[in-house]
Amino acid sequence: MAGAPRGRGGGGGGGGAGESGGAERAAGPGGRRGLRACDEEFACPELEALFRGYTLRLEQAATLKALAVLSLLAGALALAELLGAPGPAPGLAKGSHPVHCVLFLALLVVTNVRSLQVPQLQQVGQLALLFSLTFALLCCPFALGGPAGAHAGAAAVPATADQGVWQLLLVTFVSYALLPVRSLLAIGFGLVVAASHLLVTATLVPAKRPRLWRTLGANALLFLGVNVYGIFVRILAERAQRKAFLQARNCIEDRLRLEDENEKQERLLMSLLPRNVAMEMKEDFLKPPERIFHKIYIQRHDNVSILFADIVGFTGLASQCTAQELVKLLNELFGKFDELATENHCRRIKILGDCYYCVSGLTQPKTDHAHCCVEMGLDMIDTITSVAEATEVDLNMRVGLHTGRVLCGVLGLRKWQYDVWSNDVTLANVMEAAGLPGKVHITKTTLACLNGDYEVEPGHGHERNSFLKTHNIETFFIVPSHRRKIFPGLILSDIKPAKRMKFKTVCYLLVQLMHCRKMFKAEIPFSNVMTCEDDDKRRALRTASEKLRNRSSFSTNVVQTTPGTRVNRYIGRLLEARQMELEMADLNFFTLKYKQAERERKYHQLQDEYFTSAVVLALILAALFGLVYLLIIPQSVAVLLLLVFCICFLVACVLYLHITRVQCFPGCLTIQIRTVLCIFIVVLIYSVAQGCVVGCLPWSWSSSPNGSLVVLSSGGRDPVLPVPPCESAPHALLCGLVGTLPLAIFLRVSSLPKMILLAVLTTSYILVLELSGYTKAMGAGAISGRSFEPIMAILLFSCTLALHARQVDVKLRLDYLWAAQAEEERDDMEKVKLDNKRILFNLLPAHVAQHFLMSNPRNMDLYYQSYSQVGVMFASIPNFNDFYIELDGNNMGVECLRLLNEIIADFDELMDKDFYKDLEKIKTIGSTYMAAVGLAPTAGTKAKKCISSHLSTLADFAIEMFDVLDEINYQSYNDFVLRVGINVGPVVAGVIGARRPQYDIWGNTVNVASRMDSTGVQGRIQVTEEVHRLLRRGSYRFVCRGKVSVKGKGEMLTYFLEGRTDGNGSQTRSLNSERKMYPFGRAGLQTRLAAGHPPVPPAAGLPVGAGPGALQGSGLAPGPPGQHLPPGASGKEA
């Protein structure tokens, strides 16, 4: 990012913020981007303009203070001139002070306009500097009041070398410290003023030539001291402010980046769950309420239509696919179905293998929900027909519809998936299974909702399905009047004979699908949730404008542009809405302390990077005082000793600060130590300057009875002496004024102790003048320019330093407040990001969620992964159907699902143990729990080595599930039984579905694992021969069941996993020390794996695929849950 300020070598060749030129990173925690504040302005003009806008109101306040001081200065001199006080020859300044006073007041009025912008303020500063220059030049000792020398009775006396020096020193310091002009301009002003006074003094002021060079040298040293201090104060104050601005900008940039990430996470979350459910679950997930039972997130909808659809012929097609081809093919097909669902106002619920089911009227109640589902079914059939005609692959769609009541929501604690339950859902599933390819199969209930808008024919579903026959359900087929939709690019007649392709493999099919993108515009999963859509942008900008009215909030959404430009635009809007009054409300008006004690404490803990430099500069000033003292002021042993002590002490302070910086900085240099050191250093330097003053004042003078001053002599005569005996008294007084300047360089010392110290120093200065008799000696008791000027000078200097101290304190505190608020909001956003990530990791596997969060949506590809060895488990509760019933007394089945939620939640809580960290819950299908192990990304050799360990973990988890279910049975007086099937082998994992992305695994391994469950025995764990081979060398006990007929696989040899055995051969549930050992013995209840098993029926006699809870996938994964079915219903038939 070209935001680094220009260095002395001219580093101005940077582009806009966010580009590569001049980019620098701050060495802060987390590698935040920083822009190094080196010199006066940033290389990036946009960033410099932002900084000027950021400092506008503070600079405006400083300009008002500067103009107030200049007006007071000119007004005081004009008042002294008006009263006709005798003084030095007025020269060209005669009559100019009132004019300058009016000019400064006029600029003060103009500056006080609230709508003043940066260019106008800069012009005001330049005009103020110009008027200050003319004021300073006219204060030089031109001596045009008459001939050189004294005039008897004249009002003017000869000009002196010290004439106008204090005015020029004050104006120079004001130009550096308070005026909003460029540093080079302020430096030029200081040099011109100093050079002009020295030149005029050298040429026009009469003086003894041998002493002139000493006077000019003393003046030059005083001008040098003020210029050095002014430059230091200006540069360090601006550096501190620029650093705070950059810190705030970096925090805002991080905050916006985190906001983008959070927006991705929120959109990802909203794509997986309905908003109302997601928000409620998120709140409870982050702040779990105290409750005995787990909260259930179920809603009831009484008037919806449910559609189940299955792709006929897809199993054989998919069996030939590679991992990439399979995921692409599924995403293409189901992505198109998601688009059709959106167009037809349906919400897709789940994808189970090649089965797709959705509901209309769920999230948004619709009176024509039946029409929407019928249109959806017909569109799906047309889509598959178009694919079949274009590719010459035998594919078709079987669709079943029913209208009724559903319970929708989420069960469990991990891997939430939105689902629906009810007897009507079961019936819709049966309608699909009993339908015919290419037909939309509907019930009489659905037909009644269509109001005769569609032609129908008898469906005779009872002839193909026993459930329909048992429950005497009449069914119908929708008869489309004509080919409803023509999808360009996929109709066979549109393909030229010369280019018609005969597909022999799936690869050719996929190539053709890619060529036919006019129909298939399926999005990459999650790609549509990674960027803001137009509506969201407009809504975000409206929200931003509202939030910008409140300064304390940085929350907004900004249109995505270049990162640096976006941050700069955002800060620009914040500055437009910035209100100093609101920010000052956080500070105490008098002490400027934060009203929040904790914030004040943190502010005082900030490191003062320039404290050592301030002490070095104080040492330089002490050395300058020493030179002035040696040049022009009469020496005394006491002052010399004080000067030596001051310099030695300051050198020791510099060494101490260097040591503390190396060893323990900033812990050793607390705010209390810095304040004490600052006060002592200022008092010490001022004491040196005041020692010069004391040595030059006429302490032997006393008042005569008539008010004149006399010197007491041994002769008794009382001659009146009109002048003090020390010719260097004016320069000593000037040293006293400049001696207060060290207060200005300790920037991070609070203004309150500075102002108290200024009051003490000013009082002591005035007391020395009065007690020494200096004022009476100079003016003989009357108001005189000579006698009044030192008091006027010290008052104006003290006023300027007090205003500057307060201004710097306000600047630093508001800068810190700005940066602290930005940092707090960034930290809050970081916390939100972590919270959202926790939720996302609860919806998707951690490595999958991280993949989508880290991916660039423009370069995102389909996520898929092929695994050679993965353990897959299906655990079902087959007798849950006997328990599920819909009655008014149980809220139409909600209370039954509440118990199922407890069971699934307890299963989920098992995965919180470190022992099961490698397990991944895939989903729940009704009362069936699906999990896998070995999906975490690992190297191939490592995966082969640890597959036995993974299977051992999966087997232990299955065993402990029996323990958990038995405990629930004991507490709820139920008799649920678990039936588990486990298989191991290659699988394909991926994310499909553009609108409702879903992570799943596919493959023959998954199908066989499902069959191990559906063909298993209640209370037993059935495993394949491969699982037995990998685990038999461990401490597991198996019983060979024999060969079992498995759909699509023929006869398979299977085993029952009986449990684990210890070294003595006795049977236990697990060797894991973390296992929770339930006290079943108190009720005489044993774990089912430890108790006697029910007799196993002969393998040949098992009704494969029949019975409650049977899961029979259609080639890729289990079909929709048989648990939806009421007693006696069968599962989904492919």
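Residue numbering: from 1, along the chain as shown.
Including glycine, each Cβ sits where the backbone N, Cα and C put it.
At each noted site, the model still has the original residue.
The domain 'Guanylate cyclase 1' (305-432) scores a mean pLDDT of 87 in the predicted structure. The domain 'Guanylate cyclase 1' annotation in Swiss-Prot covers 305-432 and is backed by sequence analysis.
The ATP binding site annotation in Swiss-Prot covers 310-315, 352-354, R398, K923, 1000-1002, 1007-1011, K1047, and the record cites similarity to another entry as its basis. Cβ neighbours within 10 Å of R1011 (ATP binding site), excluding its own Cβ and spanning all shown chains: 30.
Secondary structure at I311 (Mg(2+) 2 binding site), as computed by DSSP, is strand. I311 (Mg(2+) 2 binding site) has a Cβ environment of 27 other Cβ atoms inside 10 Å. Taken from Swiss-Prot, the feature Mg(2+) 2 binding site applies to D310, I311, D354, supported by sequence analysis.
What Swiss-Prot notes for the published mutagenesis of F503 to A is this: Impairs interaction with CALM and responses to Ca(2+)/calmodulin.
The domain 'Guanylate cyclase 2' annotation in Swiss-Prot covers 871-1013.
In three-state terms derived from DSSP, R1011 (ATP binding site) belongs to a helical segment. With helix defined as DSSP H, G or I and strand as E or B, the domain 'Guanylate cyclase 1' (305-432) counts 59 helix, 39 strand, 30 coil.
In the three-state DSSP assignment, the secondary structure recorded for I1001 (ATP binding site) is strand. The two recorded residues, G313 (ATP binding site) and D354 (Mg(2+) 2 binding site), have Cα atoms 10 Å apart.
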